[in-house]
Amino acid sequence: MSQILTAPQAEALHKAMLAYLSVINAPQTAETLREELHFDESYNEATCKKFEGVLEKKWTGIARLQRRINDLEAEVRSLQAELEASPSAARAKNQDPTNWLPKPSSTHTLTSHRDAVTCVAFHPVFTSLASGSEDCTIKIWDWELGEIERTLKGHIRGVSGLDYGGQKGNTLLASCSSDLTIKLWDPSKDYANIRTLSGHDHSVSSVRFLTSNDNHLISASRDGTLRIWDVSTGFCVKVIKSATESWIRDVSPSFDGKWLVSGGRDQAITVWEVSSAEPKAALLGHENFIECCVFAPPASYEHLATLAGLKKPPPATSSCEFVATGARDKTIKLWEARGRLIKTLHGHDNWVRGLVFHPGGKYLFSVSDDKTIRCWDLSQEGRLVKTISGAHEHFVSCIRWAPSPNTDNPDPAGEKAGKKDAVKPSYRCVIATGCADNSVRVFS
């Protein structure tokens, strides 16, 4: 005690302790302590009265100070996050793309659709952006110039999903619709409709190319099935049935195309192995329809492993480790792909409609019917660090990140994600969102 308190401070503390014991009616304990401390007759009733309440005041004072310290530390963290997200901070970091967050105002607002925009997709090489709408059309834009290039007509009901993919040097655009079909469009032939894939028994909700086979794509439908198609022949090569046979709203492949994650009306997320077409895990926890699901890229493994309490992150070569999902229950959930819930992110005030990971791995972006884009920092336990309020004037239905050009690796981090001495990946800091206000917005 002598090393912490001065002699007068120690004496005052002892007197306060004796006074406290007297107040709580513990005379025997007080007398024992008085003898141990060798207090003489100078410690009388008047001294006791003088020190009554001192111990309690110091205790409550410390509690108030601790609360104030906690509040100040939280404020410092918030200000630090804002500082790091500010344009000036970005300049100070030499425009480090790993810390890029979209500005509140969009670079371009693209208007031409006559009904709600439901989906968007970026060309993997060129500055082309495709958007699909309830007006049954697909529009191709130059996102860099903010100009429309062409309108594709062919679907007879609303377009619900889009994706670019296929063989290198022969990129195709796939679209799906409530008209039960999937259509393939060839950009090298002025986006001619080269093939229509039929087989689903209800609306087709989502379509994505598989990188494990350049000729294969996966579709999800309200008929309760996932179907794998050979785009070169137009034939369905595999049908995957959900256990509940309920509406599958979304499907997303892993970066190597070996795994799928799907979710929908039954409120369950399923992880599938493509080669066996068998479910490998069921992720249960949402309380309403699943609207979107996506695998985390290896660049985010470090942060998600910390959230999951793992001693070290999984290898960057592993493609099926973590999953993010959004639902009509207004929440985003982060999962281990084996089925364990890691974190639930609260903040949206309406249905969560779309998710995309920042290729740098640090952030997760989400869009919602609450008209916002929200940015969640995975390095801060999924903390909400930025909200773009009024990103659109109506429900925000979809979000996509522009892929990196001139790369053969679909994962932006690649196998170098775990190497500290590896060269930092380069990628486009561009996102596009679609909305029920009939517009597409580009943030770059």
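From the backbone N, Cα and C atoms, a Cβ is placed for every residue, glycine too.
Original residues only: the substitutions mentioned are not part of this model.
Quick look at what Swiss-Prot lists:
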DOMAIN    9-41  domain 'LisH'
MUTAGEN   I62 to A  Impairs self-association; when associated with A-65; A-69; A-72; A-76; A-79 and A-83
MUTAGEN   L65 to A  Impairs self-association; when associated with A-62; A-69; A-72; A-76; A-79 and A-83
MUTAGEN   I69 to A  Impairs self-association; when associated with A-62; A-65; A-72; A-76; A-79 and A-83
MUTAGEN   L72 to E  Impairs self-association
MUTAGEN   L72 to A  Impairs self-association; when associated with A-62; A-65; A-69; A-76; A-79 and A-83
MUTAGEN   V76 to A  Impairs self-association; when associated with A-62; A-65; A-69; A-72; A-79 and A-83
MUTAGEN   L79 to A  Impairs self-association; when associated with A-62; A-65; A-69; A-72; A-76 and A-83
MUTAGEN   L83 to A  Impairs self-association; when associated with A-62; A-65; A-69; A-72; A-76 and A-79
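Overlay of Swiss-Prot feature records on the structure.
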residue	record	contacts (Cβ under 8 Å, 6+ apart)
I62	mutagenesis position	none
L65	mutagenesis position	none
I69	mutagenesis position	none
L72	mutagenesis position	none
V76	mutagenesis position	none
L79	mutagenesis position	none
Secondary structure composition of the domain 'LisH' (9-41) [DSSP: H/G/I, E/B, coil]: 26 helix, 0 strand, 7 coil
Neighbouring C-beta atoms (10 Å sphere around the C-beta of L83 (mutagenesis position)): 11
